[in-house]
Amino acid sequence: MGPWGEPELLVWRPEAVASEPPVPVGLEVKLGALVLLLVLTLLCSLVPICVLRRPGANHEGSASRQKALSLVSCFAGGVFLATCLLDLLPDYLAAIDEALAALHVTLQFPLQEFILAMGFFLVLVMEQITLAYKEQSGPSPLEETRALLGTVNGGPQHWHDGPGVPQASGAPATPSALRACVLVFSLALHSVFEGLAVGLQRDRARAMELCLALLLHKGILAVSLSLRLLQSHLRAQVVAGCGILFSCMTPLGIGLGAALAESAGPLHQLAQSVLEGMAAGTFLYITFLEILPQELASSEQRILKVILLLAGFALLTGLLFIQI
């Protein structure tokens with residue numbers, strides 16, 4: 001009998017629970033997700049390269065191929081827009097609020113928005129420094145000296161045709177290549193944090209839900225990223241390398257999260273949130289000043305492009321809704 005007369009079987013003893021050997025819940029799920037995400041994302045990254053850059057295909061000279069790539073890129077633009085507004089930003093804001101609450105920090109200053117702005121200005125400053133350096137080094141084409149809020153270079157030739165406007169010869173312009181690199185970096189960094197979320201999970205069911213959602217999400221993002229890099233006129237080898245890098249980031253995050261699951265604290269979470277906020281700010285810049293202006297700059301097939309943009313947005317919205 002217990003001290004208050006209850007039967008001994010109904011008395012809960014914490015020491016009895018603590019004496020049980022710890023079981024790594026969901027570890028096999030995390031390892032399986034690591035392999036599946038690596039393989040699936042890599043395959044999805046290479047599919048656009050194999051289809052659009054086949055040996056012997058005159059990609060640059062084919063107007064129909066350029067139009068098809070432009071339409072598919074509009075769909076990818078919708079995916080990136082949904083990723084920015086419905087995935088990166090909410091994840092970042094929730095993570096940093098949780099970290100600050102765990103540290104018992106109350107702010108009067110909008111720190112979350114300030115970190116976003118710093119990521120935004122980071123890309124802006126990098127681009128302007130690059131443009132200033134090229135302008136001082138020698139004469140540059142008209143496209144490279146235009147304001148970044150105007151027509152965006154690096155797109156297909158027929159997008160900016162007009163009297164008296166010199167056209168690019170197929171080589172990527174510096175701002176477009178730089179933006180492509182920043183896009184890869186921001187997505188890669190966010191992928192590491194998404195992998196960390198899976199690796200830090202201790203519940204088997206929740207880990208499986210996150211893994212399935214990431215499999216669909218990363219597959220679509222991998223295809224969209226490769227299309228965007230091809231649209232920037234980067235070499236196929238460079239696009240493939242970026243795809244491999246992007247494919248490795250989420251598995252890397254899963255591995256790190258599984259290793260750090262027992263030692264993660266509020267300070268670690270705050271540092272992670274700051275980095276994720278910087279990445280979200282850079283992605284915000286790329287989405288609204290690179291991807292959307294470039295896809296909607298052409299006067300051809302405007303309605304179809306808007307429909308595809310909305311379709312891409314709706315697809316990722318549906319995936320995120322299922323994930324919730």
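Backbone N, Cα and C define each Cβ position, glycine as well.
Quoted from Swiss-Prot, the note on the mutagenesis of H158 to A is: Does not affect membrane localization; when associated with A-160. Decreases zinc uptake; when associated with A-160.
In Swiss-Prot, a published mutagenesis experiment is listed as H160 to A, annotated Does not affect membrane localization; when associated with A-158. Decreases zinc uptake; when associated with A-158.
Around H190 (mutagenesis position), a 10 Å sphere centred on its CB holds 25 further CB atoms from the protein chains shown. Experimental mutagenesis at this site is recorded by Swiss-Prot as H190 to A, annotated: Does not affect membrane localization. Decreases zinc uptake.
Here Swiss-Prot describes H217 to A as a published mutagenesis experiment; the accompanying note says: Does not affect membrane localization. Decreases zinc uptake. Under the three-state DSSP scheme, H217 (mutagenesis position) falls in the helix class.
Counting Cβ atoms from all protein chains shown, H217 (mutagenesis position) has 24 others lying within 10 Å of its own Cβ. DSSP assigns H190 (mutagenesis position) to a helix.
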